[in-house]
Amino acid sequence: MKSLPPEMRQILGDCYPHIRELNPAQRSAIEAGYLESEDNYIIAIPTASGKTLLGIIAALKTVMEGGRVIYTVPLLSIQNEKIKEFRKLEEHGIRVGKDPRTSDIAVMVFESFDSLTRFSWNILREVDLLIVDEFHMIGEYTRGPVIESAITRARTLNPSVRIVALSATLSNMDEIAGWLDARVVEHDYRPVPLHREVLDTEMFGVREKNDVVLKVLERSLEDGSQTLAFVSTRRFTESLASHLADKISGKIPDDMVESFREVAGKVLEVPKSRGSPPTSTCLKLAECLEAGIAFHHAGLFNRQREIIEDEFRDGNILMITATPSLMYGVNLPSRTVVIRDYTRWTSQGPRRIPVFDYEQMSGRAGRPQYDDAGYSYLIARSHDEAMDLEEYYIRGEVERTTSRIIENRDALYRQIIAQVASGLSGTTEELADFFRNTFYGYQMVEGPFSDSFGMDSIQYEVENATEYLMRNRILYPGPEGFSATEFGLLIAKSNYSVETAIKLHQFASEMDEMDIYRLIYEITRTPDMPLISFKGRKSRDPVRDKLMEHGLFLMDVGNEEATAAALIEWINERTEYEIENAFHVYAASTRRSAYEASKIVKFFGKICEIMGVYRHSSQLEILSARLYYGVKEDAIPLVVGVRGLGRVRARKIIKTFGEDLRHVREDELKRIDGIGPKMAGAIRRYCERF
């Protein structure tokens, strides 16, 4: 810390009292001129090695000099985590928030920052420092194109902005640094040494990989540590957790039994608090938790996932079995990481996970301040396979990071629309110039694998994409270049994919009368809709039958159809328990799917308006509300008008008193289960107003 200015040392000492000295990786950055220089920097150091503190040091320097900072992250969960961490700075007069207009340090998700670069140029031009956390995601299919395009626009509109990229180590760092015009600080320091090993069934004389995981768990139980186990699918998270819980339950020390039961009780309370009995998935989770094992996937209630994460941090869970998506969204280090599955299913069949993903999962092992070492175990079926995996993953090199902006066609279309709608590009030449400045363009024209046809390739991709957008009436050509149609402007100002917009536009053009059930089904077929998935291979006839009841005759039944059936039941006030039992789906995610469907219905309404179709507006507003609140039409005024009432209590009120509540007294309302004096008063005030 001695190398930092006194005022900065004071702030950091107050906000991060556990940090006494900079670690070797942080010192190497300071010694490389990171604090004094205005150059762009890529900080490439391992997980948990202090990247965030280096970001804060740069941010403090900028704010102390009167500047503004935007700190970008990939996910809302990380945004909330960072804001909570940075709030300590407010004690020193530094404003922290999500809005760059009112914050000295604004924490934004990538998509929000991308939107800022399109339409909020004045704000962007006031930003002095852009910090890009999890920058290594620039090679990821979905978010990578967003990162590189937003950075490119930001540098075009505000050439003086300084960029600090916080990243894992990438194999082609020099190439990436060339694009960013950045200096690179790489260091292999880890606060907790990491031991990586491949285990196989033959070592332990067992037949199944699950039994190898059990051996690791038993060792963790002996030394009082915790384990994260990664598998490839939701179903495997549950089957592994159940297997381990069954095997370990008789070996749990008495002093742990009660705390495990308390955690199990907490997850069972979640559906009850939402008016639903626990689903079979909830019951299975609670049963596993009584043995200290949790499974973690998107098919659980959000609150249940939060409980699992918090209790794991507090040491009240021995092991979490999870899919690899956990490594991106949640900061959950543990002493031991087990990677049971090293393949994932693709359209071409099973494929090995990248070395980069293996590194990210392994990097979770070892908790700073708690562990003297971290242990990562990859599981193989045989000794020969173990040797192969050791060569591939432990000794192998991380793959070269490449731009995905052309591979992800929707990302290409969205960035072209953004450029045209914002007035930054109007011709194919100007669009090609924009893409020339992206990471994709740098790799095509200046990278080590570039060739003399790089610019021609960019021009070709742009021309193909603009033709597609003109065919779909998103762009139209004029004497001075392209302009965005009303439809194109709507897409540019939304967060929806071009494919979603085109599908909904097509449906609106073919629709004579409003059929809300057909609309729900069409929404589930858009790529922006989070789907509710089947739990196993049980009969799918109940889903087919439910859709047939509402005039939807379908031969093939998959997750899209399951989601449509679940949403139809949701707006008819069925509980998650009833939906799961009826259709054999992960119904805990119904609420999230319904929320997203509600927003897509509003987007569909805007599409109808720009097409001049207004006769469905009222029905669409009603459907959006029904999806959002999960109610029949008669309950909408009550759940909308009385904040926090919820659909269960609203239905009890309507059943008891009918829809006309003008003459119902507060004492009568309080007789209904779940309604206390405060809520009764709120209901009366609502009735008096309306």
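Yeah, the Cβs are placed from backbone N, Cα and C, and that goes for glycine too.
Predicted, not measured: the structure shown is a model, and the values here were computed from it.
In the three-state DSSP scheme, T52 (ATP binding site) falls into the helix class. When Cβ atoms from all protein chains are considered, those within 10 Å of T52 (ATP binding site) total 18, not counting its own. Residues annotated as ATP binding site in Swiss-Prot, with sequence analysis given as evidence: Q26, I45, P46, T47, A48, S49, G50, K51, T52.
Taken from Swiss-Prot, the feature domain 'Helicase ATP-binding' applies to 32-188, supported by sequence analysis.
The annotation domain 'Helicase C-terminal' is assigned in Swiss-Prot to 208-417 on the grounds of sequence analysis.
Other Cβ atoms within 10 Å of the Cβ of F434 (mutagenesis position), summed over all protein chains shown, number 21. Taken residue by residue with DSSP, F434 (mutagenesis position) is part of a helix. In Swiss-Prot, the entry for mutagenesis F434 to A states: Strongly reduced ATPase and helicase activity. The structure shown retains the original residue.
In Swiss-Prot, a published mutagenesis experiment is listed as Y460 to A, annotated Reduced duplex DNA-binding and unwinding activity, without affecting single-stranded DNA-binding. In the three-state DSSP scheme, Y460 (mutagenesis position) is classed as helix.
In three-state terms derived from DSSP, R647 (mutagenesis position) belongs to a helical segment. Taking a C-beta cut-off of under 8 Å and a sequence gap of six or more, R647 (mutagenesis position) has these contacts in its own chain: G275, E573, Y629, G630, V631, A635, V639. What Swiss-Prot notes for the published mutagenesis of R647 to A is this: No change in DNA-binding to replication forks. Basal ATPase 4-5 fold higher than wild-type, ssDNA stimulation is less effective than wild-type. Almost no helicase activity. Binds RPA.
The mutagenesis experiment R649 to A is recorded by Swiss-Prot, whose note states: Decreased DNA-binding to replication forks, decreased ssDNA-stimulated ATPase. Decreased helicase activity. No binding to RPA. In the shown protein chains, 21 other C-beta atoms lie within 10 A of the C-beta of R649 (mutagenesis position).
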Open item on the list: For the domain 'Helicase ATP-binding' (32-188), report the average pLDDT of the model, please.
Closed with: 95
Task: recorded positions compared (P46, Y460) - the one with the fewest other Cβ atoms within 10 Å - done: Y460
TODO: Given the mutagenesis positions F434, Y460, R649, state which is nearest to Q26 (ATP binding site) when distance is taken between Cα atoms.
DONE: F434
Task: Count of other CB atoms lying within 10 Å of the CB belonging to Q26 (ATP binding site) - done: 25
Open item on the list: Cβ within 8 angstroms of the Cβ centroid of Q26, I45, P46, T47, A48, S49, G50, K51, T52: which residues besides those meet this for the ATP site?
Closed with: N23, A25, L53, L54, Y189, P191
TODO: Can you tell me how spread out the ATP site is, meaning the largest CA to CA distance among Q26, I45, P46, T47, A48, S49, G50, K51, T52, in Å?
DONE: 13
Open item on the list: Applying a 10 Å Cβ distance cut-off over all chains shown, what neighbour count does A48 (ATP binding site) have?
Closed with: 21
